[in-house]
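Heads up, the thing below is written out as structure tokens.
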Amino acid sequence: MDHYDSQQTNDYMQPEEDWDRDLLLDPAWEKQQRKTFTAWCNSHLRKAGTQIENIEEDFRDGLKLMLLLEVISGERLAKPERGKMRVHKISNVNKALDFIASKGVKLVSIGAEEIVDGNVKMTLGMIWTIILRFAIQDISVEETSAKEGLLLWCQRKTAPYKNVNIQNFHISWKDGLGFCALIHRHRPELIDYGKLRKDDPLTNLNTAFDVAERFLDIPKMLDAEDIVGTARPDEKAIMTYVSSFYHAFSGAQKAETAANRICKVLAVNQENEQLMEDYEKLASDLLEWIRRTIPWLENRVPENTMHAMQQKLEDFRDYRRLHKPPKVQEKCQLEINFNTLQTKLRLSNRPAFMPSEGRMVSDINNAWGCLEQAEKGYEEWLLNEIRRLERLDHLAEKFRQKASIHEAWTDGKEAMLRQKDYETATLSEIKALLKKHEAFESDLAAHQDRVEQIAAIAQELNELDYYDSPSVNARCQKICDQWDNLGALTQKRREALERTEKLLETIDQLYLEYAKRAAPFNNWMEGAMEDLQDTFIVHTIEEIQGLTTAHEQFKATLPDADKERLAILGIHNEVSKIVQTYHVNMAGTNPYTTITPQEINGKWDHVRQLVPRRDQALTEEHARQQHNERLRKQFGAQANVIGPWIQTKMEEIGRISIEMHGTLEDQLSHLRQYEKSIVNYKPKIDQLECDHQLIQEALIFDNKHTNYNMEHIRVGWEQLLTTIARTINEVENQILTRDAKGISQEQMNEFRASFNHFDRDHSGTLGPEEFKACLISLGYDIGNDPQGEAEFARIMSIVDPNRLGVVTFQAFIDFMSRETADTDTADQVMASFKILAGDKNYITEDELRRELPPDQAEYCIARMAPYAGPDSVPGALDYMSFSTALYGESDL
């Protein structure tokens, strides 16, 4: 294992020296340490918004290592180097190692170079040193600390659990019960420990790790399979994991004890305050009840009715049975609460409770005595008054009962008889009202006897000098007057119902005839309005002529329709005449139809208004179709000429690009003259665009006079211009390539002939197989063996860098020119600079300005990096990196 030491002599550091160094090379242990240490680091790095994926790679530049130390220590380290060179990385790692050493840890055999080189052994050893110093060293249980302290803490916390015997930090944790016991000891609601089995370590470990990650914010540092599948789990990995549990739970017990002490004191104080509040409220409520009750008991004013006196007796009995006993209990409870409160205050060293003024126990006892005195004699007075009223109450009750029954029956009867519902009723409703009225007349006759009995009882009460005789007489007189009025209203309503029935029978016949004729006429008008307002969409003159003929036929039917309208309105006018003559209030409508005369007239007027609008619309559409036809013919005539012309030119360009002869300059001259002839044709295209704009504005979507549309013409024209421009550009590039690479005209012709030979589809490009055949024809030895395939793949990456699957002629020429001509290289440019620099490894600004033109000298000075070699002088520039950057071998 890694070598590290501390200035302190803590025992937890000593056993590490004796561990077998070869154990780290065990793949299972290394895997466990990688996962555990990575998770431990990420649990701290996430506080800074970052993490690591590969522990030996992500710490190589020292940046995240310094950030980790800042997070776990809470201190700032020296400013890191931001460069990407090895010297910068070593500097950053050394800063981190110096910080660890400043905390009293002696690092043995751990150097910055090994960390920067990604040495797994040294990196894991360094992280373990950090874990020991910042996560385990400060653990202290009784007289032990660090590793022994952590082990003792685990043993004490897991002691009550069966099947758990923690003796070390490797095999004692393999069955997973130790982790589960730690969680259950501190958070029993998270794990059902009784359901765990010692023979199922995978489930136990996964349960503990998942619960710790979800609820305790402890990341998963190991896989259960790695622990179970290893004879002796890695001790450092287990210690790291267990230390996370220690830090998660260490503060819980102290906080719980302090919270319990505070809660106990507060509970006693709150209980005493609640007892004080209860006493004050109970005393206040009881005194208020006594204050309200005494005046009620002292009130001896007699009542005039038996019911009122019985109610007083019942209220008094309710008071004795329901209201007073709870108050007696409250009074007793008040004294008990007072004594209990004083005892609790005395036992808890609190001052004695002093109730508010007037709420002492003695005050309550005095008020209670006054209440008892007021009760005396009240019940006997009540019984004597009841006997006195009992003699008159029976007869008065009989009068009230009969009067109430009669009044309940007559309630609403006058309003019902005064109703004029027959004025707005239909014929069927009138007949129903007559039947209902006959039933009411029978009921009215049956109530005559009760009215006579009410009058007799009222006379008897007057003779017996009843105290409430005036109200009895008034009620009796009201009943008699109402009875006479009901008789008169009944006769008047019968006459009105019979008269209305006859009028409605006549009106009903007229309504029926109106409905039979109005419905079909209304349907005809609605159909006519729909047809007249229908938005027609036509594209030819023939279609608009058909619509015009149909419209003329419709106008010929309007006179007969107007006669039918007048006949229907005549029926409605007859109904109105009857209503006005006999003053019938026609609140209802025609039961056979919802069509009104106003609706008929409104729709008829609308039809008359729509007819001339339809005439105008048809006339305008006819003129528009004639104009559209002229536009179609005009566009078709031009398109039928331009379309074939573009197609012919495209075919000619294709032949020219394949069959070009003579020198490249002759070909270029010929193509430019050809391009000029094409560009001169542009005014005709513009004129066609103007005609197309007119067609679009007229919303013309088809044209039988041509098969070409403007989109086809535009695409063809753009393709024509693009094709001629691309062909010219290819020839220009060929000239540039020829001049730059020294290719002869004969070689260029040979390349063109070979390319055209294998371009069998005349697309101007070669596929991979066509290109391969072309190279073979030119003498390249490309076999079908793996070496030949690799060579061909290299060539394809040159000629088709974007991996489009095709090779253009220009790419073909570029490749062939590189293969057949001399080219300058970065080494050649570098050698040239070295000559200018006097055989030095650097060059100065003065030398550049002396040897090169001014603009090119300034270009080099602005882009050359400072030279950093051991033989550097002030102002020295690095021409070597500049030369490689020119050819894409490094960044400029």
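Every residue gets a Cβ built from N, Cα and C, even glycine.
Sequence unchanged from the original; the noted substitutions are absent.
Annotated domain 'Calponin-homology (CH) 1' per Swiss-Prot: 31-135, in sequence order, evidence recorded as sequence analysis. A mutagenesis experiment is reported in Swiss-Prot for this position, Gln32 to Lys, and the note states: Shows less organization of the circumferential actin-filament network compared to controls. The note that Swiss-Prot attaches to the published mutagenesis Val105 to Ile is: Shows less organization of the circumferential actin-filament network compared to controls. Feature annotation from Swiss-Prot assigns domain 'EF-hand 1' to 746-781. Positions annotated as Ca(2+) binding site by Swiss-Prot, on the basis of sequence analysis: Asp759, Asp761, Ser763, Thr765, Glu770. The annotation domain 'EF-hand 2' is assigned in Swiss-Prot to 787-822 on the grounds of sequence analysis.
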Measure from the Cβ of Asp759 (Ca(2+) binding site) and count the other Cβ atoms within 10 Å, all protein chains considered. 20
Its Cβ having more other Cβ atoms within 10 Å than any other among the recorded positions Gln32, Ser763, Thr765, the winner is Gln32
At a 10 Å cut-off from the C-beta of Asp761 (Ca(2+) binding site), count the other C-beta atoms across all protein chains. 9
Structural state census, the domain 'Calponin-homology (CH) 1' (31-135) (DSSP three-state): 71 helix, 4 strand, 30 coil
Distance [Cα-Cα, Å, rounded] between Val105 (mutagenesis position) and Ser763 (Ca(2+) binding site): 74
Taking the Cβ of Val105 (mutagenesis position) as the centre, count every other Cβ atom within 10 Å, in any protein chain shown. 22
Under DSSP, the domain 'EF-hand 1' (746-781) has how many residues in helix, strand and coil? 23 helix, 2 strand, 11 coil
In whole Å, how far is Gln32 (mutagenesis position) from Asp759 (Ca(2+) binding site) when you measure between their Cα atoms? 61
With DSSP as the reference, give the number of residues of the domain 'EF-hand 2' (787-822) in helix, strand and coil. 25 helix, 2 strand, 9 coil
Around the recorded Ca(2+) site (Asp759, Asp761, Ser763, Thr765, Glu770), other residues with Cβ within 8 Å of the Cβ centre, ordered by sequence, are Phe758, Arg760, His762, Gly764, Leu766, Gly767, Val806
Taking all protein chains shown into account, the Cβ-based neighbour count within 10 Å for Glu770 (Ca(2+) binding site) is 18
Whole-number answer please: how many Å between the C-alpha atoms of Ser763 (Ca(2+) binding site) and Gln32 (mutagenesis position)? 61
